[in-house]
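Novice: Copying in the features that Swiss-Prot gives for the protein in this structure:
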- E225 to Q: Impairs protein-trafficking to the vacuole (MUTAGEN)
- D230 to N: Impairs protein-trafficking to the vacuole (MUTAGEN)
- E365 to A: Impairs resistance to osmotic stress and hygromycin, and blocks protein-trafficking to the vacuole (MUTAGEN)
- E369 to A: Impairs partially resistance to osmotic stress and hygromycin (MUTAGEN)
- P376 to N: Impairs resistance to osmotic stress and hygromycin (MUTAGEN)
Amino acid sequence: MLSKVLLNIAFKVLLTTAKRAVDPDDDDELLPSPDLPGSDDPIAGDPDVDLNPVTEEMFSSWALFIMLLLLISALWSSYYLTQKRIRAVHETVLSIFYGMVIGLIIRMSPGHYIQDTVTFNSSYFFNVLLPPIILNSGYELNQVNFFNNMLSILIFAIPGTFISAVVIGIILYIWTFLGLESIDISFADAMSVGATLSATDPVTILSIFNAYKVDPKLYTIIFGESLLNDAISIVMFETCQKFHGQPATFSSVFEGAGLFLMTFSVSLLIGVLIGILVALLLKHTHIRRYPQIESCLILLIAYESYFFSNGCHMSGIVSLLFCGITLKHYAYYNMSRRSQITIKYIFQLLARLSENFIFIYLGLELFTEVELVYKPLLIIVAAISICVARWCAVFPLSQFVNWIYRVKTIRSMSGITGENISVPDEIPYNYQMMTFWAGLRGAVGVALALGIQGEYKFTLLATVLVVVVLTVIIFGGTTAGMLEVLNIKTGCISEEDTSDDEFDIEAPRAINLLNGSSIQTDLGPYSDNNSPDISIDQFAVSSNKNLPNNISTTGGNTFGGLNETENTSPNPARSSMDKRNLRDKLGTIFNSDSQWFQNFDEQVLKPVFLDNVSPSLQDSATQSPADFSSQNH
């Protein structure tokens, strides 16, 4: 190698000497070899010179090595935190810090190529990192709690996101209109930033909720809101960007609302139809005999919903979210047992890696993006505006939900009891405060900010980036303390996860087939791992008794019927039990609105989309209860 370099230099010297001999007026100087670092080499920091393929491959390898090292550090930190039972700090916060430290080192180092390679790329984010998170969220969605709290979720997600975007947009527009920092943006751009900063991403908080086993109702409301909120924020942002450079008129509001509703509805329909298509393919073919091919096809077809929707100028996130929900509701029960387990863990694995990569990217972006323009006052105003907007979106809407709940319950109970009843709030104040605290922003906002147009693009991008990092660190880092301060109910779900193979979903159904029992259970697509645990002994006893009175939750509470007359003996805890029973009764009344869809689903849709006897049930019916116990270990 050294001899080649020396020969190359000697050849160039001879060539230059001969050239000067022919043309002595030529003042060209000897140029360094491309293989050797010179003043124009990217190693020395000149960004205008292209690398040769070998050097480019070397720098790309170093960039990937750094990213993988950060990812390994984040996952190892997660293991350490889990082992030491440190639940106040989450790995996502550490991922941001790791990214910030390495980003600062890269920024201070000579050269630019590694810095350019690890810079946040919106195309990578939307096409590679975000889809696994959305798909897993829809697939792992607790459908029972989601549909039971659908009203609260929809109110927070749709009107709440709209209120948040409008409040943030108006505050930023007024601030920039004052001209204190020489920034002048249009109202459409201000609304675009408002939509960007309205995209919540409570990954950190929900992970802490899982560790503390927070009340599933609160978890579902925050989780469901964040799912729909991201999709709605993206649709709102794209709608606002269509009015960039145009004067804001009153008719623009109705035009924007129409575009939003059309985009959301068509995207939802695309996702549901593709999910149903997968269910029908699994039902009418024998692909389940080849689990590896089956798992690959399910994953790829699900991804197709995302890219097809984006290609049609719709929302890929909405399509992928509802495709995941439909896959779990219908296609799951047509899969082979191996594919059920494989798909579950593939989705979880990809989502976990993507989440950590995203937070590492956020930390790196603070220092590796050289074009960012930081305006401290604008950042402070933006941070205050998201708090004001979150307050306007949470507390008034919570009171509205409580009012609807109260009116409906009083009307429903008026025929049962003639006396006035005190209806508990559907969303108590401490739950409202926790929902407010869970409104931290995430990488979706940063990725959307990369699409902002105009002269002040990098100023607004820097503002969004700093606000996102601050909310993750401040709100995410103080969540554990807020759970104690607000006295949020924890420990609602057993620590033991006995559903790794998901045999707990189908084992009771197999017992019914073996014993010829006609007991109807809720262990179907509307149930999940958070459903009441039913043991074999309870199953045998409940055949001669009222089943709801014999099912106990992991927390020790019992579900009683409306005509419950047992246990009339004095009990110190009787009053608290009565309150819980009353709340269960009221909840049953309030959630009865979704019963029509469940009946329609059971009687019409499932016979069309599902096998009469799913393959999983066929496999489990040939085994004894002891076999299920042995396979779970």
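Cβ from N, Cα, C; glycine included.
Substituted residues are absent from this model; it holds the original ones throughout.
Quick one: where do these features end up spatially?
Specialist: Secondary structure from DSSP puts E225 (mutagenesis position) in a helix.
Around the Cβ of D230 (mutagenesis position), the number of neighbouring Cβ atoms within 10 Å comes to 28.
For E365 (mutagenesis position), the Cβ neighbour count at a 10 Å cut-off comes to 25, with all displayed protein chains included.
Taking all protein chains in view, 19 other C-beta atoms sit within 10 angstroms of the C-beta of E369 (mutagenesis position). In the three-state DSSP reading, E369 (mutagenesis position) counts as coil.
For P376 (mutagenesis position), the number of other Cβ atoms no farther than 10 Å from its own Cβ, over all displayed protein chains, is 10.
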Novice: Between E225 (mutagenesis position) and E369 (mutagenesis position), what C-alpha distance do you get in Å?
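Specialist: Here the two Cα atoms lie 31 Å apart.
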Novice: Quick one: pull the CA-CA distance for E369 (mutagenesis position) versus P376 (mutagenesis position), whole Å only.
Specialist: 17
Novice: In whole Å, how far does the CA atom of P376 (mutagenesis position) lie from that of D230 (mutagenesis position)?
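Specialist: On Cα coordinates alone, these residues lie 27 Å apart.
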Novice: Whole-number answer please: how many Å between the C-alpha atoms of E365 (mutagenesis position) and D230 (mutagenesis position)?
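Specialist: About 21 Å separate the Cα atoms of these two residues.
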